[in-house]
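Below: one structure, written as structure tokens.
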Amino acid sequence: MPQKVLITSALPYANGPLHFGHIAGVYLPADVYARFRRLLGDDVLYICGSDEFGIAITLNADREGLGYQEYVDMYHKLHKDTFEKLGFALDFFSRTTNPFHAELVQDFYSQLKASGLIENRISEQLYSEQEQRFLADRYVEGTCPRCGFDHARGDECQSCGADYEAIDLIDPKSKISGVELVKKETEHSYFLLDRMKDALLSFIQGCYLPDHVRKFVVDYIEHVRSRAITRDLSWGIPVPDFPGKVFYVWFDAPIGYISGTMEWAASQGNPDEWKRFWLEDGVEYVQFIGKDNLPFHSVVFPAMELGQKLDYKKVDALVVSEFYLLEGRQFSKSEGNYVDMDKFLSSYSLDKLRYVLAATAPETSDSEFTFLDFKTRCNSELVGKFGNFINRVLAFAEKNHYDKLSYHSVVLEDSDRAFLEEVRQLVRDAEKCYREYSLRKATSVIMSLAALGNVYFNQQAPWKLLKEGTRERVEAILFCACYCQKLLALISYPIIPESAVAIWEMISPKSLENCNLDTMYARDLWKEEILDVINEEFHLKSPRLLFTTVE
């Protein structure tokens with residue numbers, strides 16, 4: 001039976017366009033991993049969607065004079081279109097205004113309350129006397145109580161990453177009017193996370209976390225405290241039996257992974273299909289997030305699941321990225337440090353962008369996109385190594401009338417066998433990189449394989465042998481080079497799928513209509529017995545230029 005694999009990535013907030021930082025950190029890694037697991041023949045479900053509630057949305061919608069639903073509709077469509085332009089292999093792109101979400105969120109809350117994990121408390125919150133209302137976190141800014149950053153948001157500091165309650169800010173002010181805020185008593189529901197410390201520590205021991213964040217998560221759980229999960233807002237999911245209150249966005253948003261799967265199942269005509277991934281055994285669940293979302297995905301959401309009667313699937317691996325910068329600075333459209341996605345893709349191929357973002361992904365530390373690095377990698381790696389290897393072999397074969405190559409008609413020498421073993425080892429290395437969620441290492445292996453193919457072709461020098469009349473030896477060299485190209489297409493497909501399919505089409509004996517690396521024909525290549533026993537046939541076609549030089 002194929003392994004069931006559930007993949008989710010942090011829901012993009014319906015409050016602005018996606019930029020390269022979002023793509024490189026979270027969404028490209030999730031897409032690459034989904035493609036890789038499908039190549040293995042696994043039963044993969046990849047769910048994402050828009051996060052459509054929260055204070056930041058109401059703030060910006062008010063500024064733009066738009067209704068809240070109109071505002072999130074606009075950005076939901078933009079996000080969905082962006083994912084499609086980037087070729088992401090999603091099974092379903094949902095949203096937290098989907099028809100299943102509100103009821104499920106309220107049910108989560110009711111079960112936590114019935115389990116004694118929710119209690120209402122009267123506490124001091126920030127109040128604007130000018131606006132005559134309590135202001136929830138994103139309506140507030142002030143000085144961070146940890147690092148002293150003087151424009152910290154009301155729920156987390158964008159400078160040091162600390163998260164806290166808005167009441168903890170020093171010198172808090174309204175983001176609407178700029179007036180100083182006062183403290184005033186009000187009532188909210190609190191999630192008693194401190195009562196779940198032992199259960200959370202036990203859970204996190206069995207969950208994959210990158211080394212660079214594990215200590216943070218364990219420390220967070222050790223010092224976890226109750227959190228207010230309600231807000232005084234009109235836009236949000238109403239809290240049962242608590243008039244005037246809606247759920248805090250970080251209580252409702254993670255439940256969107258489940259409600260989004262419900263919506264997917266309904267769209268397939270099988271409303272219970274979601275249970276196969278969330279309630280049945282034998283599922284591997286991998287979640288891709290940015291480090292700024294870490295407390296909510298590693299602590300709050302697992303705690304919410306642990307407090308339910310239904311045994312919802314808990315995450316097995318949290319893949320956490322650092323920040324991705326543009327020329328050393330944070331992406332900011334308002335400050336002009338921004339790349340327009342549509343304009344960029346009108347000038348450069350999608351595979352060029354995917355490759356460079358993968359090669360520079362912020363996996364264990366902050367990294368950056370620079371146009372000089374983009375140009376250098378495209379020209380030296382994609383054109384100079386990868387594309388050059390494909391083109392020179394196929395151009396030589398076409399010029400000298402080699403259009404069919406078969407294992408059964410060639411005689412391999414020791415140098416060929418040694419080369420093929422190196423090729424197979426690099427394929428194993430690539431699989432290891434993908435299993436360990438490292439796009440950077442995978443791109444390095446891809447280029448190593450292309451470089452190996454170039455070195456082999458140079459050393460064998462078939463153009464010299466052809467002059468000596470040893471046509472049969474040239475056929476063996478071309479066979480080995482094409483075998484290398486086929487495996488190069490396989491291991492590069494998760495990252496540069498268009499180019500990989502183009503290679504496949506140029507050497508595969510299958511028809512173009514059926515040429516897809518997601519077929520079992522490709523999946524079998526991962527199996528050790530296929531890697532170790534060559535039984536191939538290649539039908540060569542005219543070479544097509546995969547990559548052009550970036551000026």
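Here the Cβ of each residue, glycine as well, is placed from N, Cα and C on the backbone.
Nothing has been swapped: the model has the original residues at all the noted spots.
Quantities reported herein were computed from a predicted structural model and do not represent experimental measurements.
Feature annotation from Swiss-Prot assigns Zn(2+) binding site to Cys144, Cys147, Cys157, Cys160; the stated evidence is similarity to another entry. Counting Cβ atoms from all protein chains shown, Cys144 (Zn(2+) binding site) has 23 others lying within 10 Å of its own Cβ.
Long-range Cβ contacts of Lys333 (ATP binding site) within its own chain (separation 6+, distance under 8 Å): Gly16, Pro17, His19. DSSP gives Lys333 (ATP binding site) a coil state; it is part of no helix or strand. Here Swiss-Prot flags Lys333 as ATP binding site, drawing on similarity to another entry.
In Swiss-Prot, the entry for natural variant Val423 to Ala states: In strain: CWL029 and TW-183. The structure shown retains the original residue. Around the Cβ of Val423 (variant position), the same chain contributes Leu449, Leu452, Gly453, Tyr483, Cys484, Leu487, each under 8 angstroms and 6 or more positions distant in sequence.
The Cβ of Cys157 (Zn(2+) binding site) has 20 neighbouring Cβ atoms from other residues within 10 Å, across all protein chains displayed. Sitting within 8 Å of the Cβ centre of Cys144, Cys147, Cys157, Cys160, and not among those site residues for Zn(2+), are the Cβ atoms of Pro145, Arg146, Gly148, Phe149, Ala152, Ser159, Gly161, Ala162. Around Cys147 (Zn(2+) binding site), the same-chain residues at least 6 positions away in sequence with a Cβ under 8 Å from its Cβ are Cys157, Ser159, Cys160, Ala162.
The Cβ of Cys160 (Zn(2+) binding site) has 12 neighbouring Cβ atoms from other residues within 10 Å, across all protein chains displayed.
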